[in-house]
Each structure stands twice: as C-alpha cells, then as structure tokens.
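Right, one structure below, let's go through it.
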Amino acid sequence: MILHAQAKHGKPGLPWLVFLHGFSGDCHEWQEVGEAFADYSRLYVDLPGHGGSAAISVDGFDDVTDLLRKTLVSYNILDFWLVGYSLGGRVAMMAACQGLAGLCGVIVEGGHPGLQNAEQRAERQRSDRQWVQRFLTEPLTAVFADWYQQPVFASLNDDQRRELVALRSNNNGATLAAMLEATSLAVQPDLRANLSARTFAFYYLCGERDSKFRALAAELAADCHVIPRAGHNAHRENPAGVIASLAQILRF
C-alpha cells in the first residue's frame, strides 16, 4: 500500500520536492508554492486519513514513515527534499530522524519538535481526545469553526477563517479523528536531540506573527526563515514569502 499523491515532473538531475500538508489539508495545499519550482519534480502527498488517502489508517508515526518510504520507492524518487507544514512537518521530522535513503534535507513550516515532559503530554492527550470526539460526532463546520479559534490561528481574520472552515469541512470526520489520535503530539517523541545530531540539512520556516512557533524554532539547531506578514499557516498567508525562502534554501 502507498499513499495517494500527485506527481509533477521537472528537469532531470535535480532532487524531488516532496510536499506534506497539515492536518485536514490535502495534496493541493502546497501547490501554489510548489508550482513556482517547475524545474524540480514535485510530489504532493495525501497523508493517511486525508484526501485520496482517506481510507488509509495508521496506528502511529512508524506506520506513516513506512507508507511514505514505500510511496517514494513507488515513484522511483532517489534524491529528495521533504517540505512539510504543521502535521506534515512533524511527519517529515519523524521520518528523517528514522532514516530515509536519498534524503537531501528537511524544510519544516510550523512543525512541533515534540513535548518535553509527561505533564505536557497528558494535557495534550486530554485536549486531542476532546477534538477526536467532536470530529466523530459533530458537523465538521461546527468543529472547524472552533478549531480556527485556537490561539495559534490568532493572525487569521474573519474572512480567512470562514474560507478555511468551508474548505476543511469537505473532509471525513472519522478519518480525521483517527489520524489525529494516531499522530497526536501526546504520542510524538521529543525530537530535539535527534535533530541536533542529524546528518541531513534542516531548515525551519515560521510566520512573523506566529510567536509560539518562533519560540520553538529558537530551540532547534536549524536555519530559521521568518516569513513576513504571516502567522502559523505562512504558505497560505504569504505564499510569495515562502517561495522566496525555499528558493534561497534550494540554491545552496
């Protein structure tokens, strides 16, 4: 079994760019940014429980990494960058730390490296279980209306929130709930030490208005790019800014 994805082919000899979306997104999420890099072959992946991979369920990050590895092999992708936002960034960091043949580097936008103590994990587990129950039992429009009121999305205006609620409500609540439970921050290990000892290139993007993830970025041994005029979802709020940062990274 492999993950559903959309492949776009570029010039031979350059590494692939493999894009991983955030929670409740899909393979279209990164395309406005990714299509600015037409010289590179691009793979836009649907993570388990999402988009064309909605019917695929996993028990945890190990399963996601295994599916990602098999998907890369199926597309004969031998050299690649992982580019991930939020959940996709966490998947990228986990997979990279577990080892992926052909990995050139990881570019993470607003991805959490992991909670650092049992108290934080227990608190997150309680919170995520409440969201899981809501995704299972309530209309998605109601759930996402509250989801986008969370502090991390404070930079969104009302129109942006309405647009995201409408877009994300096209998902399947049950498969979102399963993926949220399987990849909760409560079950993700703290990756800071692994990332410090990494053998791959590591870059971190965060919006200038995303104070939480700017603080997290400062804890990581990563080259950090702050995206102007953007909050947590920088590639949506300022795609040109993210394109500029990716172009700078890929020139090295």
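Quick reminder: no glycine exception, Cβ is built from N, Cα and C everywhere.
Where a substitution is noted, the model still shows the residue that was there originally.
Record note (Swiss-Prot), mutagenesis SER86 to Ala: 1400-fold decrease in catalytic activity. The unchanged residue is displayed. In the three-state DSSP classification, SER86 (mutagenesis position) falls within coil.
According to Swiss-Prot, the mutagenesis experiment ASP210 to Ala carries the annotation: Loss of activity. Remark: ASP210 (mutagenesis position) has GLY110, VAL152, SER155, ALA230, GLY231, HIS232, ALA234 as non-local neighbours, by Cβ distance under 8 Å and separation of at least 6 in sequence.
In Swiss-Prot, a published mutagenesis experiment is listed as HIS232 to Ala, annotated Loss of activity.
Its own atom aside, the Cβ of HIS232 (mutagenesis position) has 25 Cβ atoms within 10 angstroms in the protein chains shown.
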